[in-house]
Amino acid sequence: MSYFPRTYAHLMRNVLAHNKGNIYLQIGTQLHDTQIKIRFNGVRYISRNHGGKQQHINTAPIEFTPNFGYGDRTSNCNKKVESTAMKTLRCTDDISTSSGSEATTDASTQLPFNVKLVDPMVRKSKRPSHAISEGLNMKTLKKKVIMPYLQLTKPRLTILVMLSAICSYALSPYPASVNELLCLTVGTTLCSGSANAINMGREPEFDRQMVRTQARPVVRGDVTPTQAFEFAALIGTLGVSILYFGVNPTVAILGASNIALYGWAYTSMKRKHIINTWLGALVGMVPPLMGWAAASPLSHPGSWCLAGLLFAWQFPHFNTLSHNIRNEYKNAGYVMTAWKNPLLNARVSLRYSILMFPLCFGLSYFNITDWYYQIDSGLINAWLTFWAFKFYWQQRINYSAKTLKDNVKFNKGLSVANIYARKTFMASVLHLPAILILAIIHKKGRWDWIYPGEAKRPQERF
């Protein structure tokens, strides 16, 4: 890496913070072989009117590109750039048009990069159309139109939802249909995308306060909340229609119910009560019911064992995820168990990890899988439970009366709990696909040609 990229990386590392007006700038860098670019990815400030709470006021970028030659290398360049930047790139509460233009001109002549100001009051979606239509091609079309709407659906989460429905359909003891499977896949995907788009459209002012969510399209201004709702209505209606006409009315009702449950009930409850986590777990258990109902009646207890697995899995997965970003949830105003009651958060993770054992046993007992499934699923459940127990036990020590009196010991114990939470989260990420894949491998009757004795056992047990 050349000297000048190191200089700008040094500026980024020192955050370029200016205290006047209590405004702080977060800087990110993009380093290329021929061009260096520094961007203000967001502006946060401390508001006295909000009790010192951190607020996020702008996510529109300010770009800096170099106007120097690489031959200009002096020993004092690093200090000169930093001191000049600190003097000229100041943010204050009172900004006038004249002073802003003078500062821009002054910065362009003294700093080794050009400054491109972006009006923070004008979101990208409200800027003149000619500003975005210049040089329009497939690349910009993908970036400006396709990708924002695709991101509204939370693709990775939607894929997981769709796969859970497919796995449940595959485990059904009744015959499968290719057309039915195709309609189930497309309809479930569209319903999940619709629910996620509603969720994003309702929470931009809160999402921009969290690092994990501040790059979402509605927060960036690529899509307005109204556009997000219109998109959600379109794909939601299409998804429910496909499920109704291509599968059956029961699956369509479940799909529509899940859109309402996630997009409205769960999203509304996130800022009111910790019960939102249980509502979110209910959302997770509906897709396996949809997959099962596509081929089999929901009266079969095996369907509820599968749904129970997805319900229970949500807690060790989400509770450990939220533990390590609990302060972000708190600052954004989300009422989560991770910061409201940290010990309960860990205890619930362990409780539902243990619940996986009888649920997997139920799959074999009700003839969905063979009995060999208990061996490998038991090992995977034990792995998840082990880390959930470590996380819970450390939190129990941390929040004991003795530890709470010793800040040094508490902070040290909290660092250990953070590690166990990450371990439990990673175990949960691998746990669910492993459990479902093994269930398909051990589906009842799949290996009867190797173990003919299995075929003679009773096939129905209710």
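The backbone N, Cα and C atoms fix where each Cβ goes, and this holds for glycine too.
What Swiss-Prot says about the mutagenesis result for ASN196 to Lys is this: Gain-of-function and specific suppressor of coa2 deletion cells. Does not attenuate catalytic activity. Forms more abundant high-molecular-weight complexes. Has no catalytic activity and does not form high-molecular-weight complexes; when associated with A-317. Restored function; when associated with A-212 and A-216. The C-beta environment of ASN196 (mutagenesis position), restricted to residues of the same chain at least 6 apart in sequence and closer than 8 Å, consists of LEU152, THR153, LYS154, LEU157, THR158, TYR262.
Mutagenesis annotation in Swiss-Prot: ARG212 to Ala, described as Loss of function; when associated with A-216. Restored function; when associated with A-216 and K-196; the structure shown retains the original residue. If you take the C-beta of ARG212 (mutagenesis position) and look for same-chain residues 6 or more apart in sequence within under 8 angstroms, you find ILE325, GLU328.
Note: ARG216 (mutagenesis position) has non-local neighbours GLN151, MET200, PRO204, ASP207, i.e. same-chain residues 6+ apart with C-beta under 8 A of its own C-beta. Annotation note: ARG216 (mutagenesis position) sits in a coil segment as assigned by DSSP. ARG216 to Ala appears in Swiss-Prot as a mutagenesis experiment; the accompanying note says: Loss of function; when associated with A-212. Restored function; when associated with A-212 and K-196.
Under its mutagenesis annotations, Swiss-Prot gives HIS317 to Ala the following note: Abolishes catalytic activity. Has no catalytic activity and does not form high-molecular-weight complexes; when associated with K-196. For the recorded site, HIS317 (mutagenesis position), the DSSP three-state label reads helix.
Among the mutagenesis entries in Swiss-Prot is GLU328 to Val, noted as: No effect.
One mutagenesis experiment named in Swiss-Prot is GLU328 to Gly, and its note says Impairs respiration and CcO activity. All chains included, 18 other C-beta atoms sit within 10 angstroms of the C-beta of GLU328 (mutagenesis position).
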Cβ neighbour count (within 10 Å, all chains shown) around HIS317 (mutagenesis position): 23
